[in-house]
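One structure is given below, encoded as structure tokens.
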Amino acid sequence: MFPTGWRPKLSESIAASRMLWQPMAAVAVVQIGLLWFSPPVWGQDMVSPPPPIADEPLTVNTGIYLIECYSLDDKAETFKVNAFLSLSWKDRRLAFDPVRSGVRVKTYEPEAIWIPEIRFVNVENARDADVVDISVSPDGTVQYLERFSARVLSPLDFRRYPFDSQTLHIYLIVRSVDTRNIVLAVDLEKVGKNDDVFLTGWDIESFTAVVKPANFALEDRLESKLDYQLRISRQYFSYIPNIILPMLFILFISWTAFWSTSYEANVTLVVSTLIAHIAFNILVETNLPKTPYMTYTGAIIFMIYLFYFVAVIEVTVQHYLKVESQPARAASITRASRIAFPVVFLLANIILAFLFFGF
């Protein structure tokens, strides 16, 4: 039934398999035991934060150096930034003797040591970061440098548009179980910007950092927070000849009706200039920021509409008085309108400037 000599060959194969697998099983048991009882090799996600020195919190000094800032979107209230992020802190576990080591500075990979978990609060999605350098001094001071790019969300205030100034914020926090463990500080020597940093249509005034004294709760954990502020002001000169002056010229043309005696001509003039103003306003509206509050430009546009409304009433009253055989009274109202409209318009603009700019 079976080939001759089959049973002895099967027995020999089983014996050979036992001789092969028994040593391998023993090695596996030893390796599992070493992994179970040996201390872990700490990496960035495994090393616990260094303990406070002399019952003081661990201070992480931060700095952001702007390389470029671009694509400021008024409607989305976002901007893009390309910059360096520098961190420094002391970890005594990394201290070494430069004489014995033969080096004055040691370099590490990000996975080899503990690194504070710095997060950008108002960044859309996650920042794109490339670690440039991680170096450690003999006393354990760690210098961390990365280059990053991000799209940042920052609320804008358009109340004074187009004469507005804005503060663009970049918020940093550090994750910590207890605020006594890790706090953020500003390294002023590492805060700055390139001289050629610019934003189209804006003047960059300053770039500073502010430490927020009050921590806030996030996911039942307290955070330490920094606020990097980029102060900018809008280049408003182009808005004057392109938006403001055309609206004023159209309005002033309608006032020539106060020097005409023809009712039909006056009505045609006022209504046609009103239509021109509406058409121009629709064209300008596409470039104006959409806000739930009144802006300075919006207030001027609304005020101009009011003057058109009053001008139509004046022309109608003037014609009514003439029909009712009161030409003298109609003429006096017309003469008064020639002075009253410009004066009231000037006073209204002064009031608006005071309300929006606090002069």
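Cβ from N, Cα, C; glycine included.
For the mutagenesis result Ile244 to Tyr, the note given in Swiss-Prot is Marked gain of function, with a ten-fold shift of the proton dose-response curve towards lower concentrations. Ile244 (mutagenesis position) carries a helical DSSP state (H, G or I). Here the Cβ of Ile244 (mutagenesis position) has 16 other Cβ atoms within 10 Å, regardless of which shown protein chain they belong to.
Looking at Swiss-Prot, you'll find the mutagenesis Glu264 to Gln or Asp noted as follows: Decreases binding affinity of TBA. Around Glu264 (mutagenesis position), there are no C-beta neighbours below 8 angstroms that are at least 6 residues distant in the chain.
Secondary structure from DSSP puts Thr268 (mutagenesis position) in a helix. Listed in sequence order, the same-chain residues six or more apart from Thr268 (mutagenesis position) with CB atoms under 8 A from its CB number zero; the list is none. Experimental mutagenesis is annotated in Swiss-Prot for Thr268 to Ala, with the remark: Increases the binding affinity of TBA. Weakens block by Cd(2+).
For Ser272 (mutagenesis position), no same-chain residue 6+ apart in sequence has a C-beta under 8 angstroms from its C-beta. Where Swiss-Prot documents Ser272 to Ala as a mutagenesis experiment, the accompanying text is: Increases the binding affinity of TBA.
Within 10 Å of the C-beta of Val284 (mutagenesis position) we count 17 further C-beta atoms, all protein chains included. Among the sequence features in Swiss-Prot, the mutagenesis site Val284 to Met is noted as follows: Displays an increased sensitivity to propofol but not to desflurane.
Annotation of the mutagenesis experiment Thr297 to Ala in Swiss-Prot: Marked gain of function, with a ten-fold shift of the proton dose-response curve towards lower concentrations. Also shows slower apparent rate constants for activation and deactivation. Displays an increased sensitivity to propofol but a decreased sensitivity to desflurane. The Cβ of Thr297 (mutagenesis position) has 22 other Cβ atoms within 10 Å, all protein chains considered.
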Inter-residue Cα distance where the pair is Ile244 (mutagenesis position) and Thr297 (mutagenesis position), in Å: 8
Distance [Cα-Cα, Å, rounded] between Ile244 (mutagenesis position) and Val284 (mutagenesis position): 10
